[in-house]
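K.L.:
Copied straight from Swiss-Prot:
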MUTAGEN   Cys3 to Ala  Impaired localization to the plasma membrane
MUTAGEN   Cys11 to Ala  Impaired localization to the plasma membrane
MUTAGEN   Gly30 to Val  Causes constitutive activation
BINDING   31-36, 46-53, 75-79, 133-136, 177-178  GTP binding site
MUTAGEN   Thr35 to Asn  Dominant negative mutant
MUTAGEN   Gln79 to Leu  Causes constitutive activation
Amino acid sequence: MNCKEGTDSSCGCRGNDEKKMLKCVVVGDGAVGKTCLLMSYANDAFPEEYVPTVFDHYAVTVTVGGKQHLLGLYDTAGQEDYNQLRPLSYPNTDVFLICFSVVNPASYHNVQEEWVPELKDCMPHVPYVLIGTQIDLRDDPKTLARLLYMKEKPLTYEHGVKLAKAIGAQCYLECSALTQKGLKAVFDEAILTIFHPKKKKKRCSEGHSCCSII
């Protein structure tokens, strides 16, 4: 069975012995766009409504080094109510994507305060990539007005690079699930991190990953 595009936890492809299952788990505050990120990539469609996630699973077929692999994409709930339940999806993870919204400063600060400590406590040896989401809202008038009212501003690419270095993330990438700008690069980097988890430092430039040795 070919699971490319739009498969979920009901897919029976995990029994396909010809493909190795790679596990990517997405974490971050609620409403930062984790589900949209996964659905836009897996189904090539942006979801119309926001529904808080408890747990969901998608799978896509990827080719790495001429071999096909199943990339399991695991969505998690960011709300505090699920702090005890969420880590149940962590075992056997190959890479984590830690997400924050570039128009939600609180979600940015919670990466270092909440999410990195949780991952280091539960899965200390698994690499993680830092992802800035919702970049299409950086220039959205309503979003800018809301941030201005709260005396805040959108987070810049440089903010993401700085945080990635501070937390020991392998890379910083940013994307929009709505426009799909940078979306494929996020999951390409996740796959690369699984197979080559330690990277040499690179000079960071906007729109490209900022990688560092962890």
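Each Cβ is built from the backbone N, Cα and C atoms, and glycine gets one as well.
None of the noted substitutions appears here; every position holds its original residue.
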K.L.:
Have a look at the binding-site residues Glu48, Ala77, Gln134, Leu178 and say which one has the shortest Cα distance to Gly30 (mutagenesis position).
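P.N.:
Going through Glu48, Ala77, Gln134, Leu178 one by one, the Cα closest to that of Gly30 (mutagenesis position) is Ala77.
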K.L.:
Where the distance is taken from Cα to Cα, which of the binding-site residues Ala77, Gln134, Leu178 turns out closest to Thr35 (mutagenesis position)?
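P.N.:
Result for Thr35 (mutagenesis position): the nearest of the binding-site residues is Ala77.
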K.L.:
Within 10 Å of Gln79 (mutagenesis position) (Cα to Cα), which of the binding-site residues Ala31, Glu48, Gln134, Leu178 do you find?
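P.N.:
Of everything listed, what lies within 10 Å of Gln79 (mutagenesis position) (Cα to Cα) is Ala31.
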K.L.:
Taking each of the binding-site residues Ala31, Ala77 in turn and counting other Cβ atoms within 10 Å of its Cβ, which one has the fewest?
P.N.:
Ala31
K.L.:
Across all protein chains in the structure, which of the recorded positions Thr35, Gln134 has the highest Cβ count within 10 Å?
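P.N.:
The largest 10 Å Cβ neighbour count belongs to Gln134.
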K.L.:
So if I draw a 10 Å sphere around the Cβ of Gln79 (mutagenesis position), how many other Cβ atoms end up inside it?
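P.N.:
Within a 10 Å radius of the Cβ of Gln79 (mutagenesis position) lie 14 other Cβ atoms.
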